[in-house]
Amino acid sequence: MVKSLQLAHQLKDKKILLIGGGEVGLTRLYKLIPTGCKLTLVSPDLHKSIIPKFGKFIQNEDQPDYREDAKRFINPNWDPTKNEIYEYIRSDFKDEYLDLEDENDAWYIIMTCIPDHPESARIYHLCKERFGKQQLVNVADKPDLCDFYFGANLEIGDRLQILISTNGLSPRFGALVRDEIRNLFTQMGDLALEDAVVKLGELRRGIRLLAPDDKDVKYRMDWARRCTDLFGIQHCHNIDVKRLLDLFKVMFQEQNCSLQFPPRERLLSEYCSS
């Protein structure tokens with residue numbers, strides 16, 4: 001079996017085209033909008049939750065160009081941090097909607113969430129013909145017409161995300177697995193996982209400053225991996241970043257890139273915050 005590559009895409013300010021504003025389109029918006037992407041939504045009708053949640057500008061009668069019969073709405077105050085749609089086109093899809101004003105710009109992802117499967121397939125092949133095979137396209141409920149799949153996401157705080165994917169075979173089962181993982185974390189008690197991620201990020205940034213040369217990349221990675229393993233899930237949230245950076249400096253400079261850490265018991269007693 002050929003496997004999928006699971007990646008965490010950075011979509012901030014990237015142009016996304018979503019065709020279809022129904023129930024499935026709404027689920028896509030919940031995942032896409034928080035990424036700060038510049039999303040254009042094409043649909044003649046919208047799910048009742050879309051405007052109040054992601055597109056209040058669409059029915060803002062205070063806008064100078066507001067009209068009841070308007071076909072195109074651009075968010076005048078769009079910002080990647082505001083969790084809003086950038087543009088709404090009140091219409092069925094037309095081929096011309098693939099055009100972008102800036103010829104140097106491009107759609108990062110194109111998705112269809114419409115019940116017309118033949119039209120969805122046509123749009124898929126049109127995108128490939130116009131933009132090349134590398135264009136990322138996703139057709140809802142058609143795994144063969146998907147360059148990527150939406151999995152079941154488990155978010156712990158703002159920074160720790162876990163993706164469960166069945167590679168398009170059974171999204172619901174993926175969601176059940178996600179829920180089981182959530183329950184396991186709940187049973188394990190308060191591990192302060194987001195705090196752990198933040199502190200480990202600070203630690204990695206610090207060791208990059210202490211060992212900035214490219215030739216030191218492998219040592220930095222090996223040191224960070226070994227350090228994380230020694231503290232484990234239960235204790236990473238409590239690490240003392242400053243003390244560990246001092247330890248790194250000694251092991252890197254004075255001990256000639258040593259990976260021989262102090263015993264775990266000593267680490268937990270001397271390199272955790274009081």
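Just so it is clear, glycine is given a Cβ too, placed from its N, Cα and C backbone atoms.
Feature list (source: Swiss-Prot):
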ACT_SITE  D141  active site, proton acceptor
BINDING   E23, V24, S43, P44, D45, F93  NAD(+) binding site
MUTAGEN   G22 to D  Loss of dehydrogenase activity. No effect on chelatase activity
MUTAGEN   D141 to A  Loss of chelatase and dehydrogenase activity
MUTAGEN   H237 to A  No effect on dehydrogenase or chelatase activity
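Taking the features listed in Swiss-Prot, we show where each one sits on the structure.
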residue : record               : CB count, 10 Å
G22     : mutagenesis position : 16
E23     : NAD(+) binding site  : 10
V24     : NAD(+) binding site  : 18
S43     : NAD(+) binding site  : 21
P44     : NAD(+) binding site  : 13
D45     : NAD(+) binding site  : 11
F93     : NAD(+) binding site  : 22
D141    : mutagenesis position : 14
H237    : mutagenesis position : 20
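Restricting the mutagenesis positions G22, D141, H237 to those with a CA within 10 Å of the CA of D45 (NAD(+) binding site) leaves G22, listed by sequence position.
Note on proximity: among G22, D141, H237, the mutagenesis positions of the record, the Cα nearest F93 (NAD(+) binding site) is that of G22. Among the residues E23, V24, S43, P44, D45, F93 said to bind NAD(+), no two Cα atoms are farther apart than 17 Å.
S43 (NAD(+) binding site) has its Cα within 10 Å of the Cα of these mutagenesis positions: G22, taken from G22, D141, H237. Counting in whole angstrom, V24 (NAD(+) binding site) lies 10 from D141 (mutagenesis position) by their C-alpha atoms. Straight-line distance linking the Cα atoms of G22 (mutagenesis position) and H237 (mutagenesis position), rounded to a whole number, equals 41 Å. Of all the recorded positions in the record (E23, P44, H237), the one with the smallest CA separation from D141 (mutagenesis position) is E23.
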